[in-house]
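Student: I am attaching a structure below and will ask some questions about it afterwards.
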Amino acid sequence: MRTLWRFIAGFFKWTWRLLNFVREMVLNLFFIFLVLVGVGIWMQVSGGDSKETASRGALLLDISGVIVDKPDSSQRFSKLSRQLLGASSDRLQENSLFDIVNTIRQAKDDRNITGIVMDLKNFAGGDQPSMQYIGKALKEFRDSGKPVYAVGENYSQGQYYLASFANKIWLSPQGVVDLHGFATNGLYYKSLLDKLKVSTHVFRVGTYKSAVEPFIRDDMSPAAREADSRWIGELWQNYLNTVAANRQIPAEQVFPGAQGLLEGLTKTGGDTAKYALENKLVDALASSAEIEKALTKEFGWSKTDKNYRAISYYDYALKTPADTGDSIGVVFANGAIMDGEETQGNVGGDTTAAQIRDARLDPKVKAIVLRVNSPGGSVTASEVIRAELAAARAAGKPVVVSMGGMAASGGYWISTPANYIVANPSTLTGSIGIFGVITTVENSLDSIGVHTDGVSTSPLADVSITRALPPEAQLMMQLSIENGYKRFITLVADARHSTPEQIDKIAQGHVWTGQDAKANGLVDSLGDFDDAVAKAAELAKVKQWHLEYYVDEPTFFDKVMDNMSGSVRAMLPDAFQAMLPAPLASVASTVKSESDKLAAFNDPQNRYAFCLTCANMR
């Protein structure tokens, strides 16, 4: 018996030692990881990640991930993220549109940069106005006499759009230029909510305000289908026209439709690369070795890199413009508009208003450019931003809005105080309408034997997700939504020198492209960010200026924690999706995207000016 007790005691003793060893090892590894991340970030902050070209060569435009107006603060340490998690982790990588454009423009005047090579295999896309803006910079580079080349084993639709701005496009002999058109799709939950016995109460104004349809339908309404088909067709035609002009071929040759594409592939025996070459989508078919040889002849050989001489976009040092005294403040509204402080990928009403206020109070800032790339969101937060922008204009500082890929619904609400609005022809804007959704689960609880009861001094004191929504509360909510809509169209009417009745005819939640918005008087001119800045300078009557970007600078500790937590947040869904078959992984990604949108809905009055179809555009 004593031997047995010794064995049991020994077993627990050694088990405890093993657990203690594992605990200490995990803590030590965590500490080492923390130190490495901190050192890596310190090196990047101190400029260790940038280097000048020591000799003449190409700028390698090897964009990895997506293009956004304003990357999340932790994304500025992208090199460290790529080193820790691999370049394929494009989920983690956000690239500043303006950094890319400024880099290309700096390279144009850099004697050590003799050309650009676009290697876009890890490029995950961006909205059409953003890529047009990059294309403009690439054209300026070409016009300076320096060549632009595009290389790729395959080209997705977004990758090919950028590649079309090149002097020459190479494609692998086994590659494909994958053109298929645009789509906007979303998930619809009505049947699911019915099965769960969830009661959905929808309040809206606007025939075309389709953001609530997922809660009350299992498919698109005819009105939403008609409206979305129109603007998505316009965007696709803009895509084809741009590529056709770049390649100097007819738009019908870029994409002849599904049937025409099938006939063309039949003639080439299914050889997608041959089809691309014969239809002048690319200039040459070549292997990696052949492309390397051609680029080496153009740019020279690097003994260190054992490749043609080039410097990555991520290593090329972007110079800070000189402080000329006067400045034009640039404030970003990038993402869904939320009440409160800014979160990753979303616009915080309080954060953005504070940035506008800082620009208003800075005597060196002579004008403000609000860069909007948002499908809208919280009405309360939108009004907070709008009011602060109106205060800046009232203080005598010109306000110009530059619309990016989207400036819809709440994104248009915050644009109304501007002296001048510049939109891209492919901007999605309008969507002037308001909605609210309240779900209650009293029937769900009842079906499993859970009931709610109590007393209250009025029906309004007993509003809860676990009880049926009182009729009085429903009527009050609808009145609030209708009042918000009247407020919206009145703001637009005052800003556009029109009447609420006239604005109502083009509102009702209707989405417009920038081109149509110009025709309807919702914007002042068509152009890009450069045009908006030039207009701001003109209104402020300044001859020399520099741009002052208003972004929240995180502390060093925040940078360390953001990289760590951001990496973990990104790796977990990636790891989960990696274990799923491809079709299920795609569904999981869609579900996560939908849940992220719902998480951004935090308006205290449950009122939203949000364009769901704009956010679903791809």
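Note: Cβ is positioned from N, Cα and C throughout, glycine not excepted.
Worth saying up front: this structure is predicted, and the values here are computed from it rather than measured.
Swiss-Prot feature annotations, pasted as is:
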type     : residues      : note
ACT_SITE : Lys209        : active site, proton donor/acceptor
ACT_SITE : Ser409        : active site, nucleophile
MUTAGEN  : Gly410 to Ala : Reduced activity
MUTAGEN  : Tyr412 to Phe : No effect on activity
VARIANT  : Gly186 to Ser : In strain: ECOR 16
VARIANT  : Glu252 to His : In strain: ECOR 16
VARIANT  : Ala294 to Thr : In strain: ECOR 38, ECOR 39, ECOR 40, ECOR 49, ECOR 50 and ECOR 65
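Could you place these features in context, so I can see how deep they sit and what lies close by?
Tutor: Mapped onto three states, the DSSP output places Lys209 (active site, proton donor/acceptor) in coil. Its Cβ taken as reference, Lys209 (active site, proton donor/acceptor) is surrounded by 29 other Cβ atoms within 10 Å in the chains shown.
All chains included, 35 other C-beta atoms sit within 10 angstroms of the C-beta of Ser409 (active site, nucleophile).
DSSP gives Gly410 (mutagenesis position) a helix state. Taking Cβ-Cβ distances under 8 Å and a sequence gap of 6 or more within the same chain, the neighbours of Gly410 (mutagenesis position) are Ile337, Ser374, Pro375, Gly376, Gly377, Ser378, Val379, Ala381, Ser382, Tyr608, Ala609, Phe610.
The 10 Å shell around the Cβ of Tyr412 (mutagenesis position) contains 32 further Cβ atoms across the protein chains shown.
Reduced to three states, the DSSP call for Gly186 (variant position) is coil.
Cβ neighbours within 10 Å of Glu252 (variant position), excluding its own Cβ and spanning all shown chains: 11. In this structure, Glu252 (variant position) is part of a helix by DSSP.
In three-state terms derived from DSSP, Ala294 (variant position) belongs to a helical segment.
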Student: Counting only residues 6+ apart in the same chain, whose Cβ is under 8 Å from the Cβ of Ala294 (variant position)?
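Tutor: Non-local contacts for Ala294 (variant position): Trp170, Ala286.
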Student: What is the nearest of the recorded positions Gly186, Lys209, Tyr412 to Glu252 (variant position), using the Cα of each?
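Tutor: Result for Glu252 (variant position): the nearest of the recorded positions is Gly186.
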Student: Just to be sure I understand the packing, how many Cβ atoms besides its own are within 10 Å of the Cβ of Gly186 (variant position)?
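Tutor: There are 18 of them.
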Student: Relative to the Cα of Lys209 (active site, proton donor/acceptor), which of the recorded positions Gly186, Ser409, Tyr412 has the closest Cα?
Tutor: Ser409
